[in-house]
Amino acid sequence: MAVFLLATSTIMFPTKIEAADCNGACSPFEVPPCRSRDCRCVPIGLFVGFCIHPTGLSSVAKMIDEHPNLCQSDDECMKKGSGNFCARYPNNYIDYGWCFDSDSEALKGFLAMPRATTK
């Protein structure tokens, strides 16, 4: 009887698993990125990026290493010569930030952005 109920429940209530569509442009400030928790937004500019599926993260790690402004630490910014402060994106889905000079007006605007988007 239990086997019959189990078999009929899968027939009556089929589950459809769809893969996330991780294509197109995105904003590093968008939560969840790319309209799906299964995707990640990789910035190519301060406010714009492209969507990827996490299986492509090894190529993303290489891109972060090669991108002059993407960073994971202040030391990385100094090593790349693109600033001395790594400002993290206010998005839990993004594990890196953007390099700034710590006394720049651009940094002040970037740090004010999360407050502006949550109001």
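From the backbone N, Cα and C atoms, a Cβ is placed for every residue, glycine too.
Every position carries its original residue.
What Swiss-Prot notes for the published mutagenesis of R35 to A is this: No effect. According to its DSSP assignment, R35 (mutagenesis position) is helical.
Annotation of the mutagenesis experiment V48 to A in Swiss-Prot: Decreased binding to globulin. Annotation note: V48 (mutagenesis position) sits in a coil segment as assigned by DSSP.
The mutagenesis experiment F50 to A is recorded by Swiss-Prot, whose note states: Decreased binding to globulin.
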- [ ] List the residues of the same chain that sit at least 6 positions away from R35 (mutagenesis position) in sequence and have their Cβ under 8 Å from its Cβ, in sequence order, or write 'none'.
- [x] D21
